[in-house]
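Worksheet for the structure shown next.
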Amino acid sequence: MQRLATIAPPQVHEIWALLSQIPDPEIPVLTITDLGMVRNVTQMGEGWVIGFTPTYSGCPATEHLIGAIREAMTTNGFTPVQVVLQLDPAWTTDWMTPDARERLREYGISPPAGHSCHAHLPPEVRCPRCASVHTTLISEFGSTACKALYRCDSCREPFDYFKCI
């Protein structure tokens, strides 16, 4: 996420707050800023440029989210606005805020374990319901491409795990 310098125009702070209200359509308890999808907010002349990185390049919600950003900006008088799709570097779960990880757990989805640079290591996947680490992978593919399906061996409940990407 862009660090806000003390010399940033006051509207930049307002825009970050505005964008932090746009929910992710697949996980509505998280916003696009919680996930780290908004990379930067820049004033360019009389308008605004928003850097946006989807969670993966084929994400079906990309156009919807770009439209939501444009609508929020326009509705609140921040025009003209240009949303720049930034695919490099690719989005990573490392960009998620700590608060987002906790809200995932409260929502019933086990948050990503570890960091993306260690994604090849088998993670200790904790059950979001009972906090047990005695879990079993059922399927690499869960309800969305970024999730895997697990079952807790302690409470026997199935749950989604947000893959470390």
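Each residue, glycine too, has its Cβ placed from N, Cα and C.
Looking at Swiss-Prot, the entry for natural variant Gly47 to Glu says: In strain: W. According to Swiss-Prot, the natural variant Asn76 to His carries this note: In strain: W. Quoting Swiss-Prot on the natural variant Glu106 to Gln: In strain: W.
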Per DSSP, three-state class assigned to Glu106 (variant position): helix
Close in space, distant in sequence - Glu106 (variant position), Cβ under 8 Å, 6 or more apart: Val29, Pro128
Rounded to the nearest Å - Cα separation of Asn76 (variant position) and Gly47 (variant position): 13
Chain-internal residues near Gly47 (variant position), provided their CB is under 8 angstroms and they sit 6+ positions away: Thr79, Pro80, Val81, Gln82
